[in-house]
Amino acid sequence: MEIGSSSTVAGGGQLSVPPGFRFHPTEEELLYYYLKKKVSYEPIDLDVIREVDLNKLEPWELKEKCRIGSGPQNEWYFFSHKDKKYPTGTRTNRATAAGFWKATGRDKSIHLNSSKKIGLRKTLVFYTGRAPHGQKTEWIMHEYRLDDSENEIQEDGWVVCRVFKKKNHFRGFHQEQEQDHHHHHQYISTNNDHDHHHHIDSNSNNHSPLILHPLDHHHHHHHIGRQIHMPLHEFANTLSHGSMHLPQLFSPDSAAAAAAAAASAQPFVSPINTTDIECSQNLLRLTSNNNYGGDWSFLDKLLTTGNMNQQQQQQVQNHQAKCFGDLSNNDNNDQADHLGNNNGGSSSSPVNQRFPFHYLGNDANLLKFPK
């Protein structure tokens, strides 16, 4: 047994004890020492348990009425004399002004030294309101009564009680479980959404599936929508990507790189004529800075000379048609039809029309095969 530093005895006097001592008796001590002496009217050496009329006090009022010492206290002890609920009955009246105490469970036997039975413990819960309806509270009371074969204990005799407020561990654990369940359900929903979006993106792009991570869920959710529509304009983006890095027009070396880039894009575009690429390279070499100093007027003169040559050839053909008669005219018409079918209806020579470089003293093969 421990006693507080400054305790009030039943007679009203003050008891001086060393600081740090608390009143915390065991169940055996409550029954075999305190209650037995109380019933037998024997003096108690340290009488710190007060007598309380349980029907006139509420459980929250016992905190001040039954305080022992000045230190913190979470259990309150008192003696109570049980009253009959009915004059001719045996039931105990445990009602107060605000509620009532209701017994719960079965009585527990208390043994001395694990052998001799010395008493019983009844557990009661306080309800606010009136029986049988009431609101359950967290106030608990353990009521101890003697059960000795030598003494006949009446139902309306003395009892010693311990009142405390139940620590709501179960409610805190239940709330924690609800929070854990909520977080677990949210995590499952996130994973389900993650799997759903990953499945959509895998179907839209089988060659490069998108892998989602929980932290990047919002970013990839926006990226998935773009990936779904990617096949619709992938062809156009491929062509525009290649055109964004075209070399300069007047660089022969860059023209070769452009030809290689165009050749790599053949699965997406129509086939490119190799002869046209080679002729373009030769044209760039002729018009480069090394040969003509970057003067593009040369190309204008070249095209003008080609047009004049075509007009002269047309005049010669007309003169020959008049001289040689209908036979020559028919032959020229057949030749013109043949040239028109090959060149989209044009009657002029493709070599002279496209590349009239023979006036410069260059061979036509120069335009077909790169140096």
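Note that Cβ sites are derived from N, Cα and C of the backbone, with glycine treated the same way.
The annotation domain 'NAC' is assigned in Swiss-Prot to 17-166.
Among the sequence features in Swiss-Prot, the mutagenesis site ARG22 to Trp is noted as follows: Additional root cap layers. Neighbours of ARG22 (mutagenesis position), defined as other CB atoms within 10 A of its CB across all chains, total 15.
In Swiss-Prot, a mutagenesis experiment is listed as GLU27 to Lys, annotated with the note Additional root cap layers. Under the three-state DSSP scheme, GLU27 (mutagenesis position) falls in the helix class.
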**Asked** Between 0 and 100, where does the mean pLDDT of the domain 'NAC' (17-166) sit?
**Response** 84
**Prompt:** Long-range same-chain neighbours of GLU27 (mutagenesis position), Cβ under 8 Å, sequence gap at least 6?
**Reply:** ILE110, ARG121, TYR144
